[in-house]
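Pulled from Swiss-Prot:
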MUTAGEN   Tyr8 to Ala  Abolished interaction with the AP-4 complex
MUTAGEN   Gln9 to Ala  Abolished interaction with the AP-4 complex
MUTAGEN   Arg10 to Ala  Does not affect interaction with the AP-4 complex
MUTAGEN   Leu11 to Ala  Abolished interaction with the AP-4 complex
MUTAGEN   Tyr15 to Ala  Does not affect interaction with the AP-4 complex
MUTAGEN   Asn99 to Asp  Abolished N-glycosylation
MUTAGEN   Asn265 to Trp  Impaired autophagy
MUTAGEN   Thr412 to Trp  Does not affect lipid scramblase activity. Strongly reduced autophagy; when associated with L-321--L-323
MUTAGEN   Thr419 to Trp  Strongly reduced lipid scramblase activity and autophagy; when associated with L-321--L-323
MUTAGEN   Arg422 to Trp  Impaired autophagy
Amino acid sequence: MAQFDTEYQRLEASYSDSPPGEEDLLVHVAEGSKSPWHHIENLDLFFSRVYNLHQKNGFTCMLIGEIFELMQFLFVVAFTTFLVSCVDYDILFANKMVNHSLHPTEPVKVTLPDAFLPAQVCSARIQENGSLITILVIAGVFWIHRLIKFIYNICCYWEIHSFYLHALRIPMSALPYCTWQEVQARIVQTQKEHQICIHKRELTELDIYHRILRFQNYMVALVNKSLLPLRFRLPGLGEAVFFTRGLKYNFELILFWGPGSLFLNEWSLKAEYKRGGQRLELAQRLSNRILWIGIANFLLCPLILIWQILYAFFSYAEVLKREPGALGARCWSLYGRCYLRHFNELEHELQSRLNRGYKPASKYMNCFLSPLLTLLAKNGAFFAGSILAVLIALTIYDEDVLAVEHVLTTVTLLGVTVTVCRSFIPDQHMVFCPEQLLRVILAHIHYMPDHWQGNAHRSQTRDEFAQLFQYKAVFILEELLSPIVTPLILIFCLRPRALEIIDFFRNFTVEVVGVGDTCSFAQMDVRQHGHPQWLSAGQTEASVYQQAEDGKTELSLMHFAITNPGWQPPRESTAFLGFLKEQVQRDGAAASLAQGGLLPENALFTSIQSLQSESEPLSLIANVVAGSSCRGPPLPRDLQGSRHRAEVASALRSFSPLQPGQAPTGRAHSTMTGSGVDARTASSGSSVWEGQLQSLVLSEYASTEMSLHALYMHQLHKQQAQAEPERHVWHRRESDESGESAPDEGGEGARAPQSIPRSASYPCAAPRPGAPETTALHGGFQRRYGGITDPGTVPRVPSHFSRLPLGGWAEDGQSASRHPEPVPEEGSEDELPPQVHKV
C-alpha cells in the first residue's frame, strides 16, 4: 500500500513573511548598547500584554479593574455565607415576634438588624456546617491563587507600561485615544531601534498578529473544519449548538497550554506531534488525557455549578428588576463569534463588526414573531395591565393598601408580565424586508451559508441564524448547564476525534521564521488553502480537505489587507488581490449609474438607511443594499444577482474616503480613483489624514470597504457555485485507522482554471493578458503590494500541497493517490493512510 511522508517541515522562504536574505538572520547587538527590550524571549506573551493594556485603556484602568475582580469574588463568597448562616429568616418573614420594650402589648416596628444573628451564633453555625467549610476552603485557595497571579501580572504590566512610555513614546493619558494600528506601527518602528526579535531585522503586521492570535487562529480553523463537537441533534429539538466559555476553556486547556498539551511552549508544537509515525499512540495519549480532564470536570461540577448560579444571580438580578425585557434581548453566541471570526482578526476588530451588525440582526429576528404568540401577548398584557392599573389606583388613593400581604409582590409580578408581553408585540408601523435585512447583516458579519440567500423568509434560516444570534436568556441557561454538559461532551464526543485532532495539528502547522509554529490557515495563502468557488479557481492547489470552508481564506486575506494597508502580501496573495480588483473594475464599468449620486433617494432606501448610523460609509452600504430592489422592473433571480454584483462593484470602484469638500493633492489624488485599498494606502502617508480623528475616519472607511467586498465576493461565489454545485462539497468522516485509501480519481485530470462569471450587462470578455485596462489596473496593485509582473495566474511547479491529507475528507470523484512517495520504516506499528499533507 502506498504511503506518504507527513513529516513536519520548516516553512519555505517565500512563505515566511521575511525580507529576502533574512530568513536565518540572527542580529547581534553589542552588550553595552542593549536596551531593556532587546531580545524578548516570549514575544507571544509580550505582544499579548501590549495589546491587552491598550484595550484596557492604560495601566491605571487595568489595575483598578483587576482589584475589583478580586473584590467581586470575595463579596460573592462572603455575602453568600452571610445569607446562609447569619440571617434569622423567621424574623425577616414575620413568623416570630420581636419585643424591644417592657410592655409586650405595645406595637413594635421590626428593623433589618433584628434579623441578623449575633456574631457568636453566626460563627458557631458556620463551624457546624461541614459542607460550607469545605467550600470556603476551596474558595480561599482559589482566591489566593488569583491574588498571586494578580501580583505577578501587575509586575509584568508595569514593564509594559514602561515600554509604552519609553519605547513607543505613548503616555498613558493618550493611550485610550490611540488606535491599535498606531500602536502597531510604533512597535514595527521600535523593532528597528531595539531589536525586540533578534531572528528578524524587521517585524511585519502579520508577525504581530500571529504572535497575539496563535491559539485563536487554531480555534477558528478547528471550528471551520468542523473538528470540534459543537453540533448535536437532540430528540424533539432538532440540531442544536452548544459552545460555552467553560467548554472553550477546556478545549484550550487540553490542546494549547495545559499540562500535557500539544504545545511545548507558546510558540512551538512538541516534536512528536510533527511526525506521522506515532499518530495512533499520540491519539491514544490525547484520548486518555481528555478522559481524565472530563472526570476532573465531573468531580468539580457541584462547586462550579454553585458558583455559576450565584454569579449569574448577583449579575442579572438587578438588571432583571430594572429592565425585565433584558433577557429577551439577543447577543452573539460564542459559537457565532468563532464561526464569524476571520483568521488574524483581533478581538476589538471582531467586536466592532458584530456591533455594526447587531441592530439589523435584531430587526431580522423580530420579523419572525409568531402571530399566535403576538395574539396571546396582546391579551395577556391587557388582563395583567388591567389588574395592575386597579392596584396602582388603590395605592394612590390610600397607601395602606401596600401593607396588605402580597400586594407589593403582585404589583411587581404584574409589571414584569406586562413588560414581557410587550416584547412579543411587534411595532405596527414597522415594515420588514427579511432579504434586505439579511444582506445588511452579511455586509457586516461577512460569513453566511449559501442556502440562506434567497431564503431569508423561511423559518429554517431563522433557526440557523439563531444559533449565531441567540437570546440572552439562552446564553445564561447554557452557561448554567455548562458544568453538567461539559464533562459529557469531553468524554463521549471529543475523545473519538482524538486521531483527527492529531492529524490536523500535524498537517496544518507550519514554522514561520521569527514567529514559530503557526496554523497554516493563518497564512491566508490562497494557493494552499483557497477555495476554487471563492475567486481562487486556477490559483489554488488545495484539495477539499485543505481548503478553508465558507471562503474563510479569501475573506480573511481581504480583511487583513484592508485593515493593514502597509502590509506586503506574498506573491500568490498579491495575484489574488489583483485579480479581484480587475474583476471589480470590469463589473463596475458595466453598471450604468445616475450622474451625481450612486442611487436615487426613495422610500426603501430611507428605511434601510435607518438601520445604520448616520456616517457616510454606512449610508453607502444602505445605497447598495437597497439598490437592486429599488430601481428598475423585477428581474429573474440570476439577473438580479448580476445587477447587484455590478452595483457593489461600482460602489467599490468609486469608493473614496475623501469628503466632497476636500481637495486631494499629490499622490493621493491619483490613487483615489482606484479601489479603496489603494486610496487608503496613499492617504495614510498624507498630511490630510494625520491625527487621531483622521485615524478613526480611515478605520470607518476600511470597515465599509470590507463590507462592500464581502457583498461582492459572496455574489461572485453564489454565481460560480450555481455553475458547478457539486464539485467542491466535502464531508467529515470518522478517522480511518486502517490506512485504507480514498476512492480512486483515476480518469479525472487536473481542472482547468475557470473565469468568474461577469455581470449580465457586460457585453463581451476580452482576453485577460492582453487587455490594456487589466495592465493599467494591475499596475496600481503592483505599487501597492510590491507587485508581480503578470496579473494572471502565477506560474509555479506542482506542489506537495495538492495532495489529500489525513482526517477523513474526500473530494467527490477523486482519489488520494497523488505523487506516491514511500515512507521509510520507523519501527512503529502505526500505519499511515495514503492521503497526507506535507508542509
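Placement of Cβ uses the backbone N, Cα and C atoms for every residue, glycine included.
Not measured: the values here are computed from a predicted model.
There are 16 other CB atoms within 10 A of the CB of Thr419 (mutagenesis position), with all protein chains counted. Listed in sequence order, Asn42 are the same-chain residues at least 6 apart in sequence whose CB falls under 8 Å from the CB of Asn265 (mutagenesis position). Between the CA atoms of Thr419 (mutagenesis position) and Thr412 (mutagenesis position) there is a gap of 11 Å, rounded to the nearest whole number. Of all Cβ atoms in the protein chains displayed, 13 besides its own lie within 10 Å of the Cβ of Thr412 (mutagenesis position). Distance between Cα atoms for Arg422 (mutagenesis position) and Thr412 (mutagenesis position): 16 Å, as a whole number.
Its Cβ placed at the centre, Arg422 (mutagenesis position) has 16 other Cβ atoms within 10 Å.
Under the DSSP three-state reduction, Thr419 (mutagenesis position) is assigned to helix.
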